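Take a look at the structure set out below.
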Amino acid sequence: MSVLPFLRIYAPLNAVLAAPGLLAVAALTIPDMSGRSRLALAALLAVIWGAYLLQLAATLLKRRAGVVRDRTPKIAIDVLAVLVPLAAFLLDGSPDWSLYCAVWLLKPLRDSTFFPVLGRVLANEARNLIGVTTLFGVVLFAVALAAYVIERDIQPEKFGSIPQAMWWAVVTLSTTGYGDTIPQSFAGRVLAGAVMMSGIGIFGLWAGILATGFYQEVRRGDFVRNWQLVAAVPLFQKLGPAVLVEIVRALRARTVPAGAVICRIGEPGDRMFFVVEGSVSVATPNPVELGPGAFFGEMALISGEPRSATVSAATTVSLLSLHSADFQMLCSSSPEIAEIFRKTALERRGAAASA
């Protein structure tokens, strides 16, 4: 029996298997654990290691067959998950060999889409992040210097040098404040208050830069996906890039579960829809099913008449909607859009009449 189907079953279980494995690694560090319990935990680690070995074999076979390509990071994680514990078991005779199974921390990240996004965010925001980090370093040294000057005679054992004062500066800038080092003078306490406020501002800058970067990355991905969808719609294929950008910016995402009614016949319509994923069923005398790239509901925007058919989700469907207010703005700024919609409405009305 081929092991190739195993990968499809196993891939979602990376985190599920890693969790008990890492808990077993932690439990094996308890000094007074009985020998039987240690043996059971070691057996559990061996079972998980065997599962990871099968996954590695499946991945390599799929890659050799050409089914999977460009998965070097995933394969590297699979190789490390197998070889590192094996090498530790064979070469390290001490009970600490199980600690090397901590490499399984990488397994839940194997199929994650978060870290590629994080990498792009860090690359895009590198200049701003480096700038804030530089500011942090400057403030850190300045605070340590000030604390050294103010407190060195009062607490020479804690502020007797700038490196010693830097520990207090770090924990105070991060607003952690362990309490092991506290300024005794009035000037030192005023400095501590100012440093805490500065730390909040600096960490707020870091958080704001990363949050903005993630938001822009998600928006960029949505924009590209929506652009590809809109550009593939025959209705818009003759429009220029500038007009397409306006349309994409006006679209709003919506997900509808299977069987749900999207619009009913006779209802007033205030938007049209584009199908991104899934399919919808149009209840006409000759029922029609529309898939990705199709659109419906444009008649209500053009003529203002009620819905001419009931449309429901044949499967779970992702839609992009264009509201009437946005539609009117687009038509006023780009008359060619209004003309394209008008011609399409006439064609569909004629086709419906002939049917």
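Placement of Cβ uses the backbone N, Cα and C atoms for every residue, glycine included.
At each noted site, the model still has the original residue.
One mutagenesis experiment catalogued in Swiss-Prot, Phe203 to Ala, is accompanied by this note: Increased channel conductance. DSSP gives Phe203 (mutagenesis position) a helix state. For Phe203 (mutagenesis position), the count of additional Cβ atoms within 10 Å of its Cβ stands at 15 [all protein chains shown].
Per Swiss-Prot, mutagenesis Tyr215 to Ala is noted as: Increased channel conductance. Spatially close to Tyr215 (mutagenesis position) yet at least six residues away along the chain is no residue at all, judged by Cβ distances under 8 angstroms.
Note: Trp227 (mutagenesis position) has non-local neighbours Leu244, Val245, Val248, i.e. same-chain residues 6+ apart with C-beta under 8 A of its own C-beta. For the mutagenesis of Trp227 to Ala, Swiss-Prot gives this note: Loss of channel activity. The structure shown keeps the original residue.
In the three-state DSSP scheme, Arg307 (3',5'-cyclic AMP binding site) is classed as coil. Residues within less than 8 Å, Cβ to Cβ, of Arg307 (3',5'-cyclic AMP binding site) and separated from it by at least 6 positions along the same chain comprise Cys263, Arg264, Ile265, Gly266, Glu267, Pro268, Gly269, Gly297, Met299, Ala300. Summarising the annotation, Swiss-Prot assigns 3',5'-cyclic AMP binding site to Gly297, Glu298, Arg307, Ser308, Arg348.
Among the sequence features in Swiss-Prot, the mutagenesis site Arg348 to Ala is noted as follows: Loss of cAMP binding. Loss of channel activity.
Counted within 10 Å of its Cβ, the other Cβ atoms near Gly297 (3',5'-cyclic AMP binding site) come to 21, all protein chains included. Gly297 (3',5'-cyclic AMP binding site) falls outside any helix or strand according to DSSP and counts as coil. Calculated from their C-alpha atoms, the gap between Glu298 (3',5'-cyclic AMP binding site) and Phe203 (mutagenesis position) amounts to 48 Å. Between the alpha carbons (Cα) of Ser308 (3',5'-cyclic AMP binding site) and Phe203 (mutagenesis position) lies a span of roughly 56 Å.
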